[in-house]
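Notes for the one structure printed next.
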Amino acid sequence: MSTNTVPSSPPNQTPPAASGIATSHDHTKFNNPIRLPISISLTINDTPNNNSNNNSVSNGLGILPSRTATSLVVANNGSANGNVGATAAAAATVETNTAPAVNTTKSIRHFIYPPNQVNQTEFSLDIHLPPNTSLPERIDQSTLKRRMDKHGLFSIRLTPFIDTSSTSVANQGLFFDPIIRTAGAGSQIIIGRYTERVREAISKIPDQYHPVVFKSKVISRTHGCFKVDDQGNWFLKDVKSSSGTFLNHQRLSSASTTSKDYLLHDGDIIQLGMDFRGGTEEIYRCVKMKIELNKSWKLKANAFNKEALSRIKNLQKLTTGLEQEDCSICLNKIKPCQAIFISPCAHSWHFHCVRRLVIMNYPQFMCPNCRTNCDLETTLESESESEFENEDEDEPDIEMDIDMEINNNLGVRLVD
């Protein structure tokens, strides 16, 4: 297993000052700063070598070519294809004067390119679309910029797809935390199985550039890959997996067969592998996930979101006498468009932070701030609720006070 950080000039030369790689993609929090482009192989074993500087050459892994180097691209059928660019996303890409090509798609590499590559037309993806399928029309620059993040990279988000039609929890697939990956045009993100060798490799690079790996034995070590072109179009490919890749419940190819590149859309459902032994153990469950592309999952705060959050803060201030701006569990700020849980005692937290406390003794809940016990299943028509409302009849109208304070802050005068 090796991780190669690719220089912007041939290895035997000192990189020029203007390398064409954005300095914002340097990650100094690592002992060895990571710069794009980067490349990882998940399948080829490293070969011991006395000269550690030549390991990437002697073990047959190779490195990604520099922008000016002549490159050899191994196509899906194992033959050299000189008509495609240096960032071919369906094969191992190596320098012709550095390392031999590995003629198998199972040695497919994970590589991430930076944004704004020079001579973009020379770095076109090696895309093989299914019959009767064509690429979408090219988009204008304003639309293209909206698809990018602030660094000029495209993004993809994977979240677990909970199959509500399944009667068994075991058949709902493997649960995982949301995964977000970012990549420049021409990049390829490997999908595979999590192993110790993978762990060692990805520990050297930032999370957003990791391969997409899962702890499930029904997924091949190199199961498939995502590709992204210069228009922000994302593609899915099965790379000879044994248990299959499914897009919207349709298998892409038969076992141990490389599939075509299928264009992805927001909301598509992907399944990796099939349950083994009934999926009774998590390690034998398939992975079902929904995809969201190019920041489409991000919510923009509007006036309603901001006003709702302001009401929550004012409610806490009026009921507890304290102004709470941060989540007391994670100590981060509570912001608009975030999922928030508000307890009957008016304390609030990020739902992600308090979820375990909510489900631990549900429906009983003890506030971690004031230690108040409450019943989350109490109905609005219960006697205790009615008594609570009657006791508060003589109390000032908290809601009116909140409205007054919000409008005063906004410079608006209430008129009866």
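Backbone N, Cα and C define each Cβ position, glycine as well.
Remember, predicted model here, so these are calculated numbers, not experimental data.
Database features, via Swiss-Prot:
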| type | residues | note |
| --- | --- | --- |
| DOMAIN | 189-252 | domain 'FHA' |
| MUTAGEN | Gly192 to Glu | Decreases the interaction with CDC123 |
| MUTAGEN | Ser220 to Ala | Decreases the interaction with CDC123, when associated with L-223 |
| MUTAGEN | His223 to Leu | Decreases the interaction with CDC123, when associated with A-220 |
| MUTAGEN | Cys345 to Ser | Decreases the interaction with CDC123, when associated with A-350 |
| MUTAGEN | His350 to Ala | Decreases the interaction with CDC123, when associated with S-345 |
Rounded to the nearest Å - Cα separation of His350 (mutagenesis position) and Ser220 (mutagenesis position): 36
Given the mutagenesis positions Gly192, Ser220, His223, find the one whose Cα is closest in space to the Cα of Cys345 (mutagenesis position). Gly192
Give me the long-range Cβ neighbours of Ser220 (mutagenesis position): same chain, 6+ apart, Cβ under 8 Å, in sequence order. Gly192, Arg193, Val239, Lys240, Ser241, Ser242, Ser243, Gly273
Residue counts in helix (H, G, I), strand (E, B) and coil for the domain 'FHA' (189-252), per DSSP? 10 helix, 24 strand, 30 coil
Can you give the mean pLDDT for the domain 'FHA' (189-252), rounded to a whole number? 92
Cys345 (mutagenesis position), DSSP three-state class -> coil
Mind checking which of His223, His350 has the fewest other CB atoms within 10 A of its CB? They're the mutagenesis positions. His350
